[in-house]
Amino acid sequence: MKRLGSVQRKMPCVFVTEVKEEPSSKREHQPFKVLATETVSHKALDADIYSAIPTEKVDGTCCYVTTYKDQPYLWARLDRKPNKQAEKRFKNFLHSKENPKEFFWNVEEDFKPAPECWIPAKETEQINGNPVPDENGHIPGWVPVEKNNKQYCWHSSVVNYEFEIALVLKHHPDDSGLLEISAVPLSDLLEQTLELIGTNINGNPYGLGSKKHPLHLLIPHGAFQIRNLPSLKHNDLVSWFEDCKEGKIEGIVWHCSDGCLIKVHRHHLGLCWPIPDTYMNSRPVIINMNLNKCDSAFDIKCLFNHFLKIDNQKFVRLKDIIFDV
């Protein structure tokens, strides 16, 4: 599986952004919108955006695969956030139009406690051995997904630590117009970040599964490359999102040669998301578990067992996958 950049922090927008004082269509109760101007940002230009690989921005929750307890483990995103007093000081500092990077944090006292197994995200800056909060006052990080942790039950549904495998959605290796759901060794995903999508994630924009039979999958970041993207102009991108079948996606993430990731979200361009007919649901999908040695070893209710029952079947679209339970 070809590796592109991994998502270890918030990605900047490809365009310079401006704040508009009107209710956000992305976040409820947010009284402002962050919109893209027509100017390509310095960060994007410095990262050589014109030579970058554009990929689909998938709407889910970010995950990471790295070692825990001497084996590959799935980790869930958990950002450390300031306690109430520190958050109040930080907000007052921002209201005075100061640069958030100049705010002084006492990491040991200003932040809510993290689980013992929490680790900071890879690219987090450190001073004197302490992670430095980002411009939002958060410290990005990860916690391992334990099998019986109810808080991360949807994460744990897509991994099996006994057989060290994960349920992954990607292009079929021999047909780029066909999607494939397969059981992938966790060792093949080490040090990669992925997006968890499904029934109980972010309002389920792709319409997967049902309340009775939830369905969740992992998608490696950068898995869906965009082949025919227009020029990097505001109006051309708006037209592409609105008029092209391939544009029925949440946004674009450019993977730059220096490892930098740059994005644009439909909301940056004043466009709606979620939308009724996504590009992800316009392509057929095949189930290819390839798990003979494990056939009888799965819990009867687990996702791996459900997918084994429909192994080698082809569906017109992801939405059509229904388990006969």
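Indices start at 1 and increase along the chain as displayed.
Cβ atoms are placed via backbone N, Cα and C, with glycine included.
No substitution from the list is modelled in this structure, which keeps its original residues.
So that you can see what the record holds, here are the features copied from Swiss-Prot:
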type: MUTAGEN; residues: K57 to A; note: Deficient in auto-AMPylation activity, in vitro. Abolishes RNA ligation activity, in vitro
type: MUTAGEN; residues: D59 to N; note: Abolishes RNA ligation activity, in vitro
type: MUTAGEN; residues: R77 to L; note: Reduces RNA ligation activity to about 12%, in vitro
type: MUTAGEN; residues: E123 to D; note: Has no effect on RNA ligation activity, in vitro
type: MUTAGEN; residues: E250 to A; note: Abolishes RNA ligation activity, in vitro
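Considering only the mutagenesis positions R77, E123, E250, D59 (mutagenesis position) has E250 as its nearest partner by CA-CA distance.
The distance from the Cα of E250 (mutagenesis position) to the Cα of E123 (mutagenesis position) comes to 25 Å. Fewest other C-beta atoms within 10 angstroms, among the mutagenesis positions K57, R77, are seen around R77. Cα to Cα, K57 (mutagenesis position) and R77 (mutagenesis position) are separated by 17 Å.
Cα to Cα, E123 (mutagenesis position) and R77 (mutagenesis position) are separated by 14 Å.
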